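What follows is a short report on a single structure.
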Amino acid sequence: MNTNHFLKADVPIAKRKIESAEELSIMLSEALRDGDYEEAISLAGSIKVLTEDISRLANKGRLYETALKMQQQGINLTVVSRCIG
(Lines of atoms letter the chains of each structure in order from A and count residues from 1; the text may use other names and numbers.)
(Lines give C-alpha, C1' and ligand atoms only; values in the text may rest on other atoms or scores of the structure.)
Protein backbone atom coordinates (compact mmCIF):
# COMPACT_ATOMS: atom_id res chain seq x y z
CA MET A 1 0.00 0.00 0.00
CA ASN A 2 1.51 3.31 -1.12
CA THR A 3 0.74 6.10 1.34
CA ASN A 4 3.00 8.76 -0.20
CA HIS A 5 0.06 10.84 -1.44
CA PHE A 6 -1.52 11.25 1.99
CA LEU A 7 -0.84 13.83 4.66
CA LYS A 8 0.81 12.33 7.75
CA ALA A 9 -2.33 12.91 9.79
CA ASP A 10 -4.43 11.11 7.17
CA VAL A 11 -2.23 8.01 6.77
CA PRO A 12 -3.91 5.94 9.55
CA ILE A 13 -7.36 6.88 8.25
CA ALA A 14 -6.39 6.01 4.68
CA LYS A 15 -4.86 2.68 5.74
CA ARG A 16 -8.01 1.75 7.65
CA LYS A 17 -10.24 2.66 4.70
CA ILE A 18 -8.02 0.76 2.24
CA GLU A 19 -8.04 -2.34 4.44
CA SER A 20 -11.82 -2.12 4.78
CA ALA A 21 -12.24 -1.78 1.01
CA GLU A 22 -10.00 -4.81 0.46
CA GLU A 23 -12.02 -6.90 2.93
CA LEU A 24 -15.27 -5.79 1.32
CA SER A 25 -13.95 -6.70 -2.12
CA ILE A 26 -13.28 -10.24 -0.89
CA MET A 27 -16.81 -10.38 0.50
CA LEU A 28 -18.12 -9.01 -2.82
CA SER A 29 -16.38 -11.77 -4.74
CA GLU A 30 -17.89 -14.37 -2.41
CA ALA A 31 -21.37 -12.85 -2.72
CA LEU A 32 -21.15 -12.93 -6.51
CA ARG A 33 -19.92 -16.51 -6.44
CA ASP A 34 -22.86 -17.46 -4.19
CA GLY A 35 -25.37 -15.62 -6.39
CA ASP A 36 -26.35 -13.18 -3.62
CA TYR A 37 -26.75 -10.17 -5.88
CA GLU A 38 -28.53 -7.93 -3.37
CA GLU A 39 -25.60 -8.32 -0.98
CA ALA A 40 -23.19 -7.75 -3.88
CA ILE A 41 -24.91 -4.46 -4.72
CA SER A 42 -24.70 -3.34 -1.10
CA LEU A 43 -21.03 -4.28 -0.84
CA ALA A 44 -20.21 -2.54 -4.14
CA GLY A 45 -21.85 0.63 -2.85
CA SER A 46 -19.82 0.49 0.35
CA ILE A 47 -16.62 -0.03 -1.63
CA LYS A 48 -17.50 2.96 -3.83
CA VAL A 49 -17.99 5.22 -0.81
CA LEU A 50 -14.71 4.08 0.75
CA THR A 51 -12.72 4.57 -2.45
CA GLU A 52 -14.20 8.05 -2.92
CA ASP A 53 -13.06 8.91 0.63
CA ILE A 54 -9.59 7.51 -0.10
CA SER A 55 -9.42 9.55 -3.30
CA ARG A 56 -10.38 12.74 -1.44
CA LEU A 57 -7.66 12.10 1.16
CA ALA A 58 -5.08 11.53 -1.58
CA ASN A 59 -6.17 14.69 -3.42
CA LYS A 60 -5.74 16.69 -0.22
CA GLY A 61 -2.17 15.40 0.10
CA ARG A 62 -1.37 16.16 -3.55
CA LEU A 63 -2.80 19.67 -3.20
CA TYR A 64 -0.54 20.29 -0.19
CA GLU A 65 2.52 19.00 -2.10
CA THR A 66 1.68 21.21 -5.08
CA ALA A 67 1.27 24.27 -2.84
CA LEU A 68 4.67 23.60 -1.25
CA LYS A 69 6.33 23.31 -4.67
CA MET A 70 4.72 26.57 -5.77
CA GLN A 71 5.93 28.35 -2.64
CA GLN A 72 9.45 27.02 -3.23
CA GLN A 73 9.31 28.64 -6.68
CA GLY A 74 8.50 31.98 -5.06
CA ILE A 75 4.78 32.03 -5.71
CA ASN A 76 2.98 33.60 -2.76
CA LEU A 77 -0.14 31.62 -1.80
CA THR A 78 -2.95 32.57 0.56
CA VAL A 79 -6.17 30.87 1.56
CA VAL A 80 -9.26 32.67 0.34
CA SER A 81 -12.64 31.81 1.79
CA ARG A 82 -15.84 32.77 0.11
CA CYS A 83 -19.08 33.84 1.65
CA ILE A 84 -22.07 31.74 0.83
CA GLY A 85 -24.97 34.05 1.15
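Using N, Cα and C of the backbone, Cβ positions are placed for all residues, glycine too.
Those substitutions? Not in this structure, it's all original residues.
Features reported for this protein in Swiss-Prot:
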| type | residues | note |
| --- | --- | --- |
| MUTAGEN | Lys17 to Glu | Loss of interaction with DnaA but not Spo0A, partially prevents toxic effects of ectopic overexpression during normal growth and sporulation |
| MUTAGEN | Glu38 to Lys | Loss of interaction with DnaA but not Spo0A |
| MUTAGEN | Lys48 to Glu | Loss of interaction with DnaA but not Spo0A |
| MUTAGEN | Arg56 to Trp | Interacts less well with DnaA, still interacts with Spo0A, prevents toxic effects of ectopic overexpression during growth |
*Per 10 Å Cβ neighbour count, which of the mutagenesis positions Lys17, Lys48, Arg56 ranks highest?*
Lys17
*What is the number of other Cβ atoms found within 10 Å of the Cβ of Glu38 (mutagenesis position)?*
8
_Give me the CA-CA distance between Lys48 (mutagenesis position) and Lys17 (mutagenesis position), in Å, as a whole number._
11
*Take the C-alpha atoms of Lys17 (mutagenesis position) and Glu38 (mutagenesis position) and report the distance between them in angstrom, rounded.*
23
*Could you tell me the C-alpha distance between Glu38 (mutagenesis position) and Arg56 (mutagenesis position) in angstrom, no decimals?*
28
